[in-house]
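Each remark here refers to the structure printed beneath this line.
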Amino acid sequence: MKIVSWNINGIRATRVGLKETLDSLDADIICLQETKVTRDLLDEPSAIVEGYNSYFSFSRVRSGYSGVATFCKSSTTPQAAEEGLSGVFCNRTGSVGCYGNTEQFLEEELQSLDQEGRAVLTQHRILNCEDKEETLTVINVYCPRADPEKPERKTYKLRFYHLLQTRAEAILQNGGHVIILGDVNTSHRPLDHCDPTDLETFEENPGRQWLNQFLGDPIPSQKGDSETVMPPSAGSGLFYDSFRYFHPTQKNAFTCWCSASGARQTNYGTRIDYILGNRELVESEFLDSVIMPEVEGSDHCPVKAFMKCQPIAANKCPPLCTKYLPEFAGRQQKLLQFLVKKENTLGNTTEESSELTGTPSFTEGADISTVRKRPSDKLNSTSKKKSKIVTKNGQGNLLSFFKPERQKLTMATECNPIEVPICKKEKTVQKDLQPATPAVKYNKPQTAFWKSLLKGPPPPPNCKGHSEPCVLRTVKKAGPNCGRQFYVCARPEGHSSNPQARCNFFLWLTKKAGCED
């Protein structure tokens, strides 16, 4: 069994079709984050993919924001699925359950934590390596980012972490296994960050402190990585970071890079995408956990886990499945109608239509060649005219079929032909359209004058590190320098020890551009 997690940064922005993208990931369960699609914008190609059943969670606060989706192969159809961590928005039928003690959260807070579309749960039946059936719950999450300029988002992020832990541990205590995977938006160790700076400040981050107590010490893998040394802050939680379980000392293993600075070219990033599993599951069923930096299309790369267990498909998709949404279920029902014969319905419809329009109904043995359709404009005639034409038996008067349509003829005779004047002076027109040679000669000194007056921006300076032309940037952040422009090295961002990375050249441009508030 193979599981993949990927922050796709827009499900509708894939370079190829979604099915081709999913197939290329080669996994039984594919969890996507930051789909950036709300329910009203979800189209059928994204919702219903051949060979997969999908489960979405949409943002209810903003359009084109957040959102997660889990795609399961037909051979891995879950037995239950649920949107959100709190159960506020879930349908009790086919839900996962086990919410834990949420008394520390207010009802409004629970609704706020789930209304941004950041979690989808799917529960599967698996056959473990000992051929025993067990339950596996997969929690697909897109954890919030703590914006430094918005202190309330820092609190929101920590509360989301605590709700995630409450739900995951409650499901685990109820039996079975749990996998948490997705964009956690926190790099755990200095090894997971390209520039951890001061280690003391690094460890003081509240998100890292939560991960310390939530995750347990990884046991050295059987591949000989026994030299693993964990910091004293390592916790004794119920879950393992599966990647560090198998690759505890691997450096430069990043999953997210800044697209604006081109940091992916120099691998100057962070590892914030995880596949976390409960201890027993990782120790007994996991074979490996890897990152996939070769897969492009987002500012994140996928992460993948290989497991020994085999999935057991459910007979029917749970109610949360996207194909059951009315906007997509209705389309499938219409397609089914073309494949099912409905003789009685068609018969009644024919009788009703013949009574309403006054046209003769087709009976067995009738000469079809003698029946003619009435013109469409007769359907809009007044009730008085219909009463004269329709007989007591509901059949139309034969004279109505041969009656000349005076109205159409009158309209045709009243239309006057449109006279289009023909230009007979082609030579004169062509002569006027020809460019005037004296004018071109007259404009040459004007062009030289304007070029001398409007010289344009000066060429950019060369950076001191590489002697290459710099690029011009503009300060977007609010403050006294907002709108100011500056020159920096054109190379991608990277570590200071990397000669191929951007040097530290910086030069303000004297002229200040405008900045919107």
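Here the Cβ of each residue, glycine as well, is placed from N, Cα and C on the backbone.
What Swiss-Prot annotates here:
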- TYR142: active site (ACT_SITE)
- ASP183: active site, proton donor/acceptor (ACT_SITE)
- ASN9, GLU34, ASP183, ASN185, ASP299, HIS300: Mg(2+) binding site (BINDING)
- CYS463, HIS466, CYS489, CYS503: Zn(2+) binding site (BINDING)
- GLU34 to Gln: Abolished 3'-5' exonuclease activity (MUTAGEN)
- GLU34 to Ala: Failure to recruit of rpa2 and the checkpoint complex (atr, atrip, and rad9) onto damaged chromatin. Normal association with hydrogen peroxide-damaged chromatin (MUTAGEN)
- ASP183 to Asn: Abolished 3'-5' exonuclease activity (MUTAGEN)
- ASP273 to Ala: Failure to recruit of rpa2 and the checkpoint complex (atr, trip, and rad9) onto damaged chromatin. Normal association with hydrogen peroxide-damaged chromatin (MUTAGEN)
- CYS470 to Ala: Reduced interaction with pcna. No impact on binding to ssDNA. Failure to recruit checkpoint proteins rpa2-a, atr, atrip, topbp1 and rad9a.L to DNA single strand breaks (MUTAGEN)
- ARG473 to Ala: Impaired binding to ssDNA. Impaired nucleolytic activity in the absence of pcna (MUTAGEN)
- ARG502 to Ala: No impact on interaction with pcna. Impaired binding to ssDNA. Abolished 3'-5' exonuclease activity in absence of pcna, but only reduced 3'-5' exonuclease activity in presence of pcna (MUTAGEN)
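Put simply, TYR142 is the one of the recorded positions TYR142, CYS470, ARG473 whose Cα lies nearest to the Cα of ASN9 (Mg(2+) binding site). Between the listed binding-site residues, namely ASN9, ASN185, the fewest other CB atoms within 10 angstroms of a CB are found at ASN9. A separation of roughly 24 Å, to the nearest angstrom, links the Cα atoms of CYS489 (Zn(2+) binding site) and HIS300 (Mg(2+) binding site).
Counting Cβ atoms from all protein chains shown, CYS503 (Zn(2+) binding site) has 19 others lying within 10 Å of its own Cβ. One way to see the shell of the Zn(2+) site is to take the Cβ centroid of CYS463, HIS466, CYS489, CYS503; the remaining same-chain residues with a Cβ within 8 Å of it are ASN462, LYS464, GLY465, SER467, GLU468, CYS470, ALA490, ARG491, ARG502, ASN504, PHE505. Every protein chain shown contributes to the tally, and the Cβ of ASP299 (Mg(2+) binding site) ends up with 17 other Cβ atoms within 10 Å.
Of the candidate recorded positions, GLU34, CYS463, HIS466, ARG502, CYS503, the one lying closest to ASN185 (Mg(2+) binding site) when CA atoms are compared is GLU34.
The shortest Cα-Cα distance from CYS463 (Zn(2+) binding site) to any of the recorded positions (TYR142, ASP183, ASP273, HIS300) is found for HIS300. Cα-Cα distance from GLU34 (mutagenesis position) to HIS466 (Zn(2+) binding site): 37 Å (rounded to the nearest whole number). For the pair formed by CYS503 (Zn(2+) binding site) and ASP183 (mutagenesis position), distance between Cα atoms is given as 30 Å, rounded to the nearest Å. Within 10 Å of ASP273 (mutagenesis position), as judged by C-alpha distances, the binding-site residues found are HIS300; the full candidate list was ASP299, HIS300, HIS466. The recorded positions shown are TYR142, ASP299, HIS300; of these, the one with its CA atom nearest the CA of CYS470 (mutagenesis position) is ASP299.
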